[in-house]
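Q: After the structure tokens below, expect a handful of questions from me.
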Amino acid sequence: MECQRCPASARNPATVESRKEKFCDECFIKFVSTKQRKQMMKDEYFRNLFKVIYPFEKEGSVSKILLPLSHSDSGSLVMLDIVHDLLLEQTKQHNNRTGFTVDVLTVFTEENVSVIKERMESLINEKMSQLNKISNIFNVHFIDVNEFFNNASEVSTFIIDNENFEIFSKSKSVDDSNILTLKEILGKYCLNNSSRSDLISIIKTQLIKHFAYENGYNAIMWGHSMTKLSEVIISLVVKGKGSQIATFLDSESFDTLNNKPCKYKNLYPMKDLLSVEIESFLQIRNLAQFLINVEETNVKPNCLIARKSLPSLGQQKLVKNMTINEITNKYFQDIQNDYSNIISTVLRTADKLTQPKSSMAKPSQCQICQSKIYTNPSNWLNRITVTSPYPVETTEEKYLFKQWQDSKLGQSHTHYVELLNEIKQGASNSLDVEDGDVKLCYGCLILLNTSIKDKNLVWPKVDTMDITANATNKNKELSQILDQFEINSDGEE
């Protein structure tokens with residue numbers, strides 16, 4: 001079996017088969033790299049970001065790019081590897097000059113910080129140090145996921161009135177004695193794995209975007225493959241957040257954060273590549289060593305011809321125990337080798353979507369996920385839902401109702417009613433107009449109503465996150481907090 005892209009006179013043995021075409025290692029690496037670079041040059045804005053601009057002394061001639069790197073995600077690592085090769089080419093062609101610099105940002109949790117730093121140190125020594133000897137092209141940052149809570153001076157308790165789906169909130173100041181943590185939020189409020197997964201994803205995305213906003217980057221490069229983007233699209237629809245799809249995929253407009261315009265655009269350079277192609281690239285370039293889940297990565301589906309038959313990592317999860325993200329991931333992983341056209345169709349269709357027309361009197365953003373709100377979900381749910389219970393009448397019904405009141409579920413409902421009345425009272429007595437005008441998107445409202453304990457959640461107020469130059473000592477600027485986690489080009493902490 002020979003490579004179909006090599007010259008006819010010197011064909012190498014094929015090692016990869018993808019999209020009904022056979023590749024050798026060298027041709028496949030070129031195929032993947034070309035797909036990514038094509039997306040990086042998709043329009044004039046991004047072409048000016050990534051190419052070398054003369055004269056070098058001109059202001060803005062070197063762009064700042066933020067690359068969020070997850071050490072459990074192959075896509076972002078492969079993207080970084082291809083970007084590294086592009087920068088290396090630019091230094092050779094332009095007398096040690098490059099068109100852009102890359103800041104790698106990793107969000108970590110307490111459980112994996114040590115292994116992440118170990119993997120990053122290896123990555124720096126093998127990939128980044130060579131370029132940084134020429135110039136300060138790569139910078140590496142770490143941020144604790146708990147900084148999402150530590151940087152807010154106020155938090156809000158959101159609660160849903162289950163009679164009319166109206167949302168109430170109560171704000172309070174944060175000090176050293178009542179700082180929240182991710183572990184506390186997930187353990188105290190989330191009833192299932194789907195809600196935990198959703199909140200973690202929201203927190204990480206917001207941290208990355210806040211970091212980009214504060215430090216003046218020109219673009220954020222996300223490592224989502226075509227498969228991953230399709231998973232996210234279907235997940236958003238299932239979660240009631242379909243209106244976010246157009247904004248999520250938008251690479252033409254500058255992003256917004258808390259209704260403020262940002263100076264960066266979002267880019268998905270891997271959107272023309274299937275995840276099996278990314279996994280194959282990872283294996284060929286021996287990049288799995290930089291991930292924290294090496295064993296799991298090695299058994300992921302790929303399109304290598306000499307694929308090793310590796311044992312499963314254990315019994316697969318039952319569907320009922322999977323999160324929405326895991327279910328969509330499993331579906332697309334199962335079909336992408338034989339029916340990749342389904343994945344591309346999902347993405348092409350989503351790319352054609354535009355933002356819905358808003359029926360709101362004024363622009364509004366969800367207080368949890370920060371997505372735009374186009375219609376009031378509380379009013380719509382109240383119109384289509386019957387929430388009034390049938391009255392208790394017979395002796396048997398009264399007996400069963402008493403049993404329910406004494407159960408854990410009944411006690412939880414009693415606690416919910418008490419908390420709702422307390423927050424309602426606080427909201428009615430508050431002089432803060434914003435507290436009486438709290439809005440959540442439909443997806444977060446449903447999340448709060450069905451997957452959060454007692455239908456209430458404590459969440460930082462994004463507009464009080466002091467991560468700007470005017471930050472106080474208690475709420476340090478985000479970049480200052482990151483200083484203690486910096487790794488320089490020599491791999492030293």
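Positions of Cβ are set from backbone N, Cα and C atoms, glycine also.
Feature table excerpt (Swiss-Prot):
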type	residues	note
VARIANT	Pro7 to Ser	In strain: YJM230 and YJM320
VARIANT	His71 to Leu	In strain: SK1, V1-09, YJM1129, YJM269, YJM270, YJM320, YJM326, YJM230, YJM339 and YJM627
VARIANT	Leu409 to Ser	In strain: YJM627
VARIANT	Ser428 to Gly	In strain: YJM627
VARIANT	Gly436 to Ser	In strain: YJM230 and YJM320
VARIANT	Lys474 to Asn	In strain: YJM1129, YJM269, YJM270, YJM326 and YJM627
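A description of the local structural setting of each listed feature is requested, covering burial, neighbours and distances.
A: The DSSP secondary structure for Pro7 (variant position) is coil.
In the three-state DSSP assignment, the secondary structure recorded for His71 (variant position) is coil.
Sequence-distant neighbours of Leu409 (variant position): no residue of the same chain at least 6 apart has a C-beta under 8 Å from its C-beta.
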Q: Find, for the listed variant positions Pro7, His71, the residue with the lowest Cβ contact count at a 10 Å cut-off, counting only other Cβ atoms.
A: Pro7
Q: List the Cα distance (Å, whole number) between His71 (variant position) and Pro7 (variant position).
A: 37
